[in-house]
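Comments concern the structure below.
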Amino acid sequence: MENTVLNLDSDVIHACEAIFQPIRLVYTHAQTPDVSGVSMLEKIQQILPQIAKNAESAEQLRRVPDENIKLLKEIGLHRAFQPKVYGGLEMSLPDFANCIVTLAGACAGTAWAFSLLCTHSHQIAMFSKQLQDEIWLKDPDATASSSIAPFGKVEEVEGGIILNGDYGWSSGCDHAEYAIVGFNRFDADGNKIYSFGVIPRSDYEIVDNWYAQAIKSSGSKMLKLVNVFIPEYRISKAKDMMEGKSAGFGLYPDSKIFYTPYRPYFASGFSAVSLGIAERMIEAFKEKQRNRVRAYTGANVGLATPALMRIAESTHQVAAARALLEKTWEDHRIHGLNHQYPNKETLAFWRTNQAYAVKMCIEAVDRLMAAAGATSFMDNSELQRLFRDAHMTGAHAYTDYDVCAQILGRELMGMEPDPTMV
């Protein structure tokens, strides 16, 4: 046989591009266009260069830049899960999640914070009609940040509660008109009732304490509440929201998204951001490797066999993560379409699938970063930002796979849920 000479500058690069192509395009066909014929994903792609350009300055700012918020609101993404009666879009979870994946490749902090501002609208739609009217009839563009761990101290009073406390990790709070906060009430027998309340921006102070090493631009600051009165119509039991018993459940009988619990919507952004980071890491690694040579010998290391093996394995791993998430998102969409409330096992899979996908994305990013060279750790390197941000997506309580593995394992073995794991 005649020996074949492989042209590393063309043949290998084209082969790698063929591998990457399915990842970039796998879900674009599913987007639903608006009346102008342009899908939300296409609108995201149009503003993506400016979002990416702002990424480094956004880290220095430690919150989402005003320009990014303006761009995203101009295309209407903040209305993704708002009821149509208030001008919302009621997007399907697959369509929305893929927008966040794309956005995260440009700026993970922006994607993290804005996805939560969007998904909180789904949760608000589970509260009373009185609350929804109060928010969206006054300002149809209003959004809410959140801090739902029960940090505060509750005092029961006539018509509601008085709440005091410091509420951390409220991503996107600088750009929200309201906040959803968590707290514990107690019934007559002394049992805890985990609940949520909605408060307007005038009722709390934002404490600028967000000094993090990753997802820096999310602006996940602390909310300080001092003697805040929350009336009953702005309060809901968390359990009711997960079981279809809240005041807002059933208000929108024609909706395809409000017959599933709020929590899978709330959490969808975490895994979508992780996936977007990992997919961008593959592209950024490929761009860097094209002309990378060893400093001491001049040898081409970027297209050497070890680099090709790493990029191949990470590509497969990220594709597997995407496939798992797409199946989860689509299952969620079908449940909503059929007004079919998910059972406990389905909810357990929805929760834990996302955490496992995040785990795979982090592993894929780590594999590439380990072979990206010292310059990839410089402050101005996109790769080190992607590396840091990827790990932060796995640090959230909802994406902790050690917890999620126990949740799913208990469900699969017919055991009762552990109340210490949420």
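Numbering starts at 1 and runs along the chain as it is shown here.
For all residues, glycine too, the Cβ spot is worked out from N, Cα and C.
As recorded in Swiss-Prot, the features of this protein are as follows:
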type    : residues                                                                     : note
BINDING : W112, S146, S147, I148, W169, S170, S171, R292, Y296, A374, T375, H396, A397 : FMN binding site
BINDING : H120, S146, R263, P264, Y265, F266, Y296                                     : substrate binding site
MUTAGEN : S146 to A                                                                    : Decrease in rate constant for hydroxylation by 6-fold
MUTAGEN : H396 to N                                                                    : Decrease in rate constant for the formation of the reaction intermediate by 30-fold. Denatured above pH 10
MUTAGEN : H396 to V                                                                    : Failure to form reaction intermediate; when associated with A-171. Decrease in rate constant for the formation of the reaction intermediate by 300-fold. Denatured above pH 10
MUTAGEN : H396 to R                                                                    : Reduced binding with flavin. Lower rate constant. Denatured above pH 10
Inquiry  = Using the alpha carbons only, what distance in Å do you get between F266 (substrate binding site) and S146 (mutagenesis position) once rounded?
reply    = 10
Task = With FMN as the bound species and W112, S146, S147, I148, W169, S170, S171, R292, Y296, A374, T375, H396, A397 as its recorded binding residues, calculate the greatest Cα-Cα distance and give it in Å as a whole number.
result = 53
Inquiry  = Helix, strand or coil by DSSP: which one applies to Y265 (substrate binding site)?
reply    = helix
Request  = Would you give the longest CA-CA distance, in whole angstrom, between residues of H120, S146, R263, P264, Y265, F266, Y296, the set recorded as binding substrate?
outcome  = 53
Message = Excluding near sequence neighbours, so keeping only residues 6 or more apart in the same chain, what lies with its CB under 8 A of T375 (FMN binding site)?
response = S381
Query = Are any of R263, P264, Y296, A397 (the binding-site residues) within 10 Å of S146 (mutagenesis position) when you go C-alpha to C-alpha, and if so which?
reply = none
Ask   = Hey, does DSSP put S171 (FMN binding site) in a helix, a strand, or just coil?
value = coil
Ask   = Counting across all protein chains shown, how many other Cβ atoms sit within 10 Å of the Cβ of S146 (mutagenesis position)?
value = 26
Query = According to DSSP, which of helix, strand or coil covers A397 (FMN binding site)?
reply = helix
Query = Do you know offhand how many angstrom separate S171 (FMN binding site) and H396 (mutagenesis position) by C-alpha?
reply = 12
Task = Could you list the residues of the same chain, at least six apart in sequence, whose Cβ is under 8 A from the Cβ of H120 (substrate binding site)?
result = T143, A144, S145, S146, I180, F266
Ask   = Between W169 (FMN binding site) and H396 (mutagenesis position), how far is it from one CA atom to the other, in Å?
value = 10
